[in-house]
Amino acid sequence: MSPCKLLPFCVALALTGCSLAPDYQRPAMPVPQQFSLSQNGLVNAADNYQNAGWRTFFVDNQVKTLISEALVNNRDLRMATLKVQEARAQYRLTDADRYPQLNGEGSGSWSGNLKGNTATTREFSTGLNASFDLDFFGRLKNMSEAERQNYLATEEAQRAVHILLVSNVAQSYFNQQLAYAQLQIAEETLRNYQQSYAFVEKQLLTGSSNVLALEQARGVIESTRSDIAKRQGELAQANNALQLLLGSYGKLPQAQTVNSDSLQSVKLPAGLSSQILLQRPDIMEAEHALMAANANIGAARAAFFPSISLTSGISTASSDLSSLFNASSGMWNFIPKIEIPIFNAGRNQANLDIAEIRQQQSVVNYEQKIQNAFKEVADALALRQSLNDQISAQQRYLASLQITLQRARALYQHGAVSYLEVLDAERSLFATRQTLLDLNYARQVNEISLYTALGGG
């Protein structure tokens, strides 16, 4: 049988050769099978919520616009996308070694005596060479599989960056809203304090008040001005953070007060399975890395066995270019080669040990990712009900303080209490309004964190 007929058979045999990689088994999840959920507000099944993209989750159109802009311009996401392209090219490069390599060549030479008393000698040649490594033990196949899994892991890493960017832009936007709302409350409070100061000043002129009350009124005005300056700085910082995430420094949307209806609340079944975590991109990335480590063990094991390569070629040579392709000028060659590892001072065993240890490290990393993901979801679920309870209590407290302030002002006007009682009520009301804003912002951030932790985005 000629080499040309042997080569396709060898290629087919090598491509279907055995693999020495261990059979892959997904590690057991080192977390409970279900999350502990209260029944409050968790009644609607949400089997498809992971497929509900951020355009569905975020109701606020301004948020959607900002996220769309960030997905186009953000440098972190752009870098992650380039890494995916690099990993894809690396996989193609490694996979190419599994297939025959075919190269053509041609050359011509002219030679003669320097004295010019002999005729010029000419020589022309062409050739076609093929080479192929018979991958009987799966070394190249496993190396290719490892690169494929690395490429898939990079894709999941890019998806994780995408989800994180969506989350960060939304949180930054709501932080801007919070800073603006706190500034608005501080400015409103300053106006109220200034009105109180004017009232106390009039009472001082009529003898119904004293200098101490006037100084107290002036003191809270200056304190509130200081708070306004602080809130202005926080708003500027929030704008800077948002612009960095957007990847551009164009005009930001006008800040608005916090809207509690900016998000579509995540509805969860009472018996939420922890299996849902397996769809998170960071966990899928870790699993692909584990599969790559598994394939590397197969490549390391194959190094203990012989490697066989085939080289074949056809060529022609002639002193006359016109007769270069005559049948009489053609030649062929077929060169099989086998390399058998005999002694390498333990190099192959060390490579296998490294591959096995890295596979064990990948298992630990995979389990850690699952445990961290479980904690993120469990924390968000626990905080969810706590924040709702805190907000309800704070709203009742705010209503009580508003009544207290009204009564304190009425009593002060009739001389029944000192101005200090009014100041205490105003300070408490101001602080409670700020706290309620903080709690509403925390609830929004927690909803975003829960949505992200469950793999949404």
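From the backbone N, Cα and C atoms, a Cβ is placed for every residue, glycine too.
Original residues fill every noted site, and no substitution is shown.
On a predicted model such as this, the values are computed, not experimentally measured, just so you know.
Record note (Swiss-Prot) on the natural variant Leu6 to Ile: In strain: K1 / RS218.
For the naturally occurring variant Leu20 to Met, Swiss-Prot gives the following note: In strain: K1 / RS218. Cβ-based neighbour count (10 Å, all protein chains) for Leu20 (variant position) stands at 19.
Pro27 to Ser appears in Swiss-Prot as a known natural variant, with the remark: In strain: K1 / RS218. Around the Cβ of Pro27 (variant position), the same chain contributes Leu290, Val363, Tyr366, Glu367, each under 8 angstroms and 6 or more positions distant in sequence. Pro27 (variant position) falls outside any helix or strand according to DSSP and counts as coil.
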